[in-house]
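S.K.: The substrate binding site annotation in Swiss-Prot covers Glu34, His35, Thr36, Asp37, Tyr222. A natural variant is reported in Swiss-Prot for this position, Asp107 to His, and the note states: In strain: RM 7004. Sequence annotations record features per position, and here Swiss-Prot assigns ATP binding site to Ser123, Ser124, Gly125, Leu126, Ser127, Ser128, Ser129. If you look up Swiss-Prot, you'll see Ser129, Glu161 marked as Mg(2+) binding site. Swiss-Prot gives this note for the natural variant Asp145 to Asn: In strain: RM 7004. For Asp173, the entry in Swiss-Prot reads active site, proton acceptor. Recorded in Swiss-Prot as a natural variant, Ala321 to Val carries the remark: In strain: RM 7004.
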Amino acid sequence: MTPIQNAQQIFNRQHKNLPEITVYAPGRVNIIGEHTDYNDGFVMPCAINFGTAVSGTKRDDHIWNVYAADLDETDEFSLNVEIPKSEHKWANYVRGVVKFIQERYPDFQQGANLVISGNVPLSSGLSSSAALEVAVGKFCQQLGDLPLSHTDIALNGQKAENQFVGANCGNMDQLISALGQENHLLMIDCRSLETTPTPVPQDVAVIIVNSNVPHDLVTGEYNTRRQQCEEAAKFFGVKALRDVSVEQFQKREAELTALSPLAAKRARHVVTENQRVLDAVEALKNNDLTCLGKLMEASHDSMRDDFEITVPQIDYLVELAQLVIGKSGGARMTGGGFGGCIVALAPHDKVDSVRKIIADNYEKTTGLKETFYVCTASQGVRVI
């Protein structure tokens, strides 16, 4: 059963009527451009065919009653008083989104009954949180007939995660969940918010392999990386590392390394990764999968050696995938790091071989069982 069907059926069962509003927002996978979004840089994700559905109906008061079907938990809060934090982590994503929409539209106090259901694997680096934020934002827009664009909804979700939940994420996850296009990757300029759709080559599959090493961005390491990047930007006298070219970095690399070796390593990753995203757009335009594969490999090496966010299990998955894919595509870690998933682009006729080499070796070596997904690039948030 899909999240949409599940949310609608459970709502019907709980409330004895059909929901007036159902919205659906997808998770995402980032093909290249990791930890560049909060440095005002470039990213190239696609929305995927896993996501979060929200079904609901107006109430005649100011109360939101929210049921998380997959967790069997309920949260309730009022819109006519200051919205406090919840003891349920998932509920804070919902509350944060509503709180900041209210900040923008103080008259938005419409109560609702909601059911949420999703199939984005939690803590996998595929943005279950952004899908939830964007779905709830779109639900609010429909509920209150608010003049919010999809970009507004995305940035509101990011604000909720930064300022209410407490994770210093960039804006990529929410933007792709809101703006994704079917069968396209979206190159996003995280400063101007301009987007450039790039078709996924027809003969290429988007493969995601979950290492099932759990990770949790809220616990420190992610925020530390962000601080180190800000330290490096300050050294270069710029607003963000986006403003430093590879040549400019190389000229002052030794000087920065002497001051702060870690900040230098983090900056080297971000500066070179931004260039890799721009090069990847050209490679895809030219249908040059060998070049794209080299860029993905360089991205992974940089995350491992300079940004230091991979773990041995992830490195091993990438190594296995690369053995099979060769020069016909690429593989790298995707997401915030410290576990989560790898992404691979490979011809459809290599999917089974990639699946087999991982199934034959990963669990035997690491003691963990992978989860293997073949995804399609999908549309962003929509009303059902």
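Every residue, even glycine, has its Cβ placed from backbone N, Cα and C.
No noted substitution is present; original residues retained.
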S.K.: Other than Glu34, His35, Thr36, Asp37, Tyr222, which residues of the same chain sit close to substrate? List them in sequence order, counting a residue when its Cβ is within 8 Å of the Cβ centroid of the site.
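M.R.: Residues close to the substrate site, other than Glu34, His35, Thr36, Asp37, Tyr222: Gly33, Tyr38, Asn39, Val43, Gly170, Met172, Arg225, Val270, Gly336.
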S.K.: Go through the recorded positions Asp37, Asp107, Ser127 and tell me which ones have a CA within 10 A of the CA of Glu161 (Mg(2+) binding site).
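M.R.: Cα within 10 Å of Glu161 (Mg(2+) binding site): none.
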S.K.: Counting other CB atoms within 10 A of each CB, which of the recorded positions Ser123, Leu126, Asp145, Glu161, Asp173 comes out lowest?
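M.R.: Asp145, out of the recorded positions Ser123, Leu126, Asp145, Glu161, Asp173, has the fewest neighbouring Cβ atoms within 10 Å.
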S.K.: Among Thr36, Ser127, Ser128, Ser129, all listed as binding-site residues, which has the most CB atoms within 10 Å of its CB?
M.R.: Ser127
S.K.: For Tyr222 (substrate binding site), what is the tally of other C-beta atoms lying within 10 angstroms of its C-beta?
M.R.: 20
S.K.: Out of Glu34, Asp37, Asp107, which of the recorded positions is least crowded by other Cβ atoms within 10 Å?
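M.R.: Across Glu34, Asp37, Asp107, these recorded positions, the one with fewest Cβ atoms within 10 Å is Asp107.
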S.K.: Given the recorded positions Thr36, Asp107, Tyr222, find the one whose Cα is closest in space to the Cα of Ser129 (ATP binding site).
M.R.: Tyr222
S.K.: Based on Cα coordinates, which of the following recorded positions are within 10 Å of His35 (substrate binding site): Asp107, Gly125, Ser128, Asp145, Asp173, Ala321?
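M.R.: Taking Asp107, Gly125, Ser128, Asp145, Asp173, Ala321 one by one, none has a Cα falling within 10 Å of His35 (substrate binding site).
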S.K.: Between the recorded positions Asp107, Tyr222, Ala321, which lies closest to Leu126 (ATP binding site), Cα to Cα?
M.R.: Tyr222
S.K.: Out of Thr36, Asp107, Asp173, Ala321, give those recorded positions positioned within 10 angstroms of Ser127 (ATP binding site), comparing C-alpha atoms, in sequence order.
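M.R.: Within 10 Å Cα-Cα: Asp173.
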S.K.: Would you mind sorting out which of Ser123, Gly125, Ser128, Asp145, Asp173 (the recorded positions) have a C-alpha within 10 A of the one on Asp37 (substrate binding site)?
M.R.: Asp173
S.K.: Using the residues the record lists for substrate (Glu34, His35, Thr36, Asp37, Tyr222), what whole-number Å value is the largest Cα to Cα distance?
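M.R.: Comparing all Cα pairs, the maximum is 13 Å.
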